[in-house]
Amino acid sequence: MALNSGSPPAIGPYYENHGYQPENPYPAQPTVVPTVYEVHPAQYYPSPVPQYAPRVLTQASNPVVCTQPKSPSGTVCTSKTKKALCITLTLGTFLVGAALAAGLLWKFMGSKCSNSGIECDSSGTCINPSNWCDGVSHCPGGEDENRCVRLYGPNFILQVYSSQRKSWHPVCQDDWNENYGRAACRDMGYKNNFYSSQGIVDDSGSTSFMKLNTSAGNVDIYKKLYHSDACSSKAVVSLRCIACGVNLNSSRQSRIVGGESALPGAWPWQVSLHVQNVHVCGGSIITPEWIVTAAHCVEKPLNNPWHWTAFAGILRQSFMFYGAGYQVEKVISHPNYDSKTKNNDIALMKLQKPLTFNDLVKPVCLPNPGMMLQPEQLCWISGWGATEEKGKTSEVLNAAKVLLIETQRCNSRYVYDNLITPAMICAGFLQGNVDSCQGDSGGPLVTSKNNIWWLIGDTSWGSGCAKAYRPGVYGNVMVFTDWIYRQMRADG
């Protein structure tokens with residue numbers, strides 16, 4: 001976690017670290033012909049450094065001045081022939097630009113379906129919304145029948161999709177009990193032993209509900225529900241599928257400013273991910289079994305789970321040599337991750353043995369649909385990354401306060417010049433001074449809402465550390481929650 005831009009070291013290689021990877025802890029290797037970003041691992045051992053291409057800004061940061069001379073009349077095209085040619089060229093340029101924009105939009109948004117269709121992830125087939133959650137599988141992978149339940153907003157309102165209305169509706173409290181709550185959480189991908197509690201939220205303003213049919217028999221929870229315009233209790237169900245987003249010392253968080261050492265229990269979801277006893281990346285606990293990290297951390301050869309050990313609840317790296325780590329059983333990288341652009345930079349790790357939760361080890365909440373992020377929203381980053389550019393991994397866990405930066409501003413030519421996709425979030429300060437850095441990759445970007453901490457980003461990339469107009473870039477977890485739940489369901 002960098003407090004400011006460090007100076008280049010007096011000796012050794014100096015290079016722009018665009019992915020926040022840690023320094024290579026292995027001894028120097030025989031001299032080879034260098035390439036700018038290539039990492040040469042020690043013989044017989046996998047490199048603990050995530051290997052990937054750096055982000056390169058495509059334009060200079062200074063404005064480009066057009067020096068084309070104009071005619072005395074103030075226009076370039078004077079004759080009829082020239083005017084016709086200019087119009088043709090202008091129209092052609094516009095059409096080409098529109099086609100490129102459409103192609104980029106399709107690429108980054110990742111769906112080929114129109115507004116009237118929903119895409120099957122397994123095949124790319126477009127399904128009519130009326131066929132989604134109708135009790136019949138239309139997608140080859142069956143995802144149209146297992147993505148019918150969700151939690152909405154910061155109050156965890158339980159919603160179920162209605163194929164009749166082609167929209168999501170809250171579940172009426174009438175006849176509801178804990179058993180149904182556990183079943184709904186299980187449908188999302190949580191295990192029964194994760195279940196926390198259910199609540200009731202006054203939602204008398206709603207005019208459309210999903211109500212329980214108690215005589216429906218032993219079927220999936222969404223098949224027990226039917227659409228109704230009335231709810232006798234005038235209350236809807238709120239579910240906590242796991243006790244998440246709670247930390248210690250919440251009243252003392254203002255003391256952790258600008259990258260200071262973290263307090264015990266302040267960031268209990270933070271894990272240190274090691275390869276061969278060396279910290280490589282960070283991660284965030286979302287259940288006793290699942291860790292969220294960055295896809296660039298687990299590029300080959302580090303996609304093999306046996307390389308990885310996770311440490312939770314320990315603030316100092318030196319103490320991890322004496323503590324028991326948790327071996328990783330499975331590594332799942334997002335299938336659409338692009339190692340060049342860092343688009344869809346998210347991955348999951350499943351642990352061989354579940355974590356035991358306590359005051360120092362707790363999960364962070366995944367964001368729910370309906371949660372809106374605001375420009376300059378207060379967030380926090382944490383990790384064992386370097387405290388200055390080109391520095392070494394920190395001994396202690398650090399945390400720092402950052403602000404969200406709106407995508408339009410972050411995509412300006414003076415910042416990242418259209419490198420930011422909908423699957424990314426910018427956070428930090430345009431003046432620099434506070435940022436993620438080498439070794440922070442995969443770690444959390446969190447924000448507090450309703451006294452609950454939410455994971456809204458995973459540390460992805462940047463241009464150097466804490467440089468002006470080069471804020472940190474994070475994977476947009478709000479885009480990936482459906483994918484995360486799908487992996488949890490498939491492995492449940």
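Cβ atoms are placed via backbone N, Cα and C, with glycine included.
Taken from Swiss-Prot as is:
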ACT_SITE  His296  active site, charge relay system
ACT_SITE  Asp345  active site, charge relay system
DOMAIN    118-148  domain 'LDL-receptor class A'
DOMAIN    256-492  domain 'Peptidase S1'
MUTAGEN   Arg316 to Ala  No effect on catalytic activity or HKU1-CoV viral entry
MUTAGEN   Lys340 to Asp  No effect on HKU1-CoV viral entry
MUTAGEN   Thr341 to Ala or Ser  No effect on catalytic activity or HKU1-CoV viral entry
MUTAGEN   Arg409 to Ala or Thr  No effect on catalytic activity. Reduces HKU1-CoV viral entry
MUTAGEN   Ser412 to Ala or Asn  No effect on catalytic activity. Reduces HKU1-CoV viral entry
MUTAGEN   Arg413 to Ala, Lys or Val  No effect on catalytic activity. Reduces HKU1-CoV viral entry
MUTAGEN   Tyr414 to Ala, Ser, Leu or Arg  No effect on catalytic activity. Almost abolishes S protein-binding and HKU1-CoV viral entry
MUTAGEN   Asp417 to Ala or Asn  No effect on catalytic activity. Almost abolishes HKU1-CoV viral entry
MUTAGEN   Leu430 to Arg  No effect on catalytic activity. Abolishes HKU1-CoV viral entry
MUTAGEN   Gln431 to Ala  No effect on catalytic activity or HKU1-CoV viral entry
MUTAGEN   Ser441 to Ala  Loss of activity. No effect on HKU1-CoV viral entry
MUTAGEN   Trp461 to Ala  No effect on catalytic activity. Abolishes HKU1-CoV S protein-binding and viral entry
MUTAGEN   Arg470 to Ala or Lys  No effect on catalytic activity. Abolishes HKU1-CoV S protein-binding and viral entry
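Summary for the recorded positions His296, Arg413: the Cβ-based neighbour count within 10 Å is maximal at His296. Separation of the C-alpha atoms of Arg413 (mutagenesis position) and His296 (active site, charge relay system): 25 Å, rounded to the nearest whole number. The average per-residue pLDDT of the prediction over the domain 'Peptidase S1' (256-492) is 94, rounded to a whole number. For the domain 'LDL-receptor class A' (118-148), residue counts in helix, strand and coil come to 6 helix, 4 strand, 21 coil, using DSSP. In this structure, of the recorded positions Asp345, Asp417, the smallest number of CB atoms within 10 A of the CB marks Asp417.
Of the listed mutagenesis positions Ser412, Gln431, Ser441, the Cβ environment within 10 Å is emptiest of other Cβ atoms at Gln431. Within 10 Å of Asp345 (active site, charge relay system), counting CA to CA, the recorded positions His296, Arg316, Arg409, Ser412, Tyr414 contribute His296. The Cβ of Arg316 (mutagenesis position) lies under 8 Å from the Cβ of Glu395, Val396, Leu397, each of which sits 6+ residues away along the same chain.
Set side by side, the mutagenesis positions Lys340, Arg409, Arg470 differ in how many other CB atoms lie within 10 angstroms of their CB, and the most is found at Arg470.
Here the candidates are the recorded positions His296, Ser412, Gln431, Ser441. The one whose C-alpha lies nearest to that of Arg470 (mutagenesis position) is Gln431. Put plainly, the mutagenesis positions Thr341, Tyr414, Leu430, Trp461 were compared by Cβ crowding within 10 Å, and the winner is Trp461.
His296 (active site, charge relay system) falls within a helical segment according to DSSP. Between the C-alpha atoms of Ser441 (mutagenesis position) and Trp461 (mutagenesis position), the distance comes to 8 Å. Reported as a whole number, the C-alpha separation between Gln431 (mutagenesis position) and Arg409 (mutagenesis position) equals 13 Å.
DSSP assigns Arg409 (mutagenesis position) to a helix in the three-state reduction.
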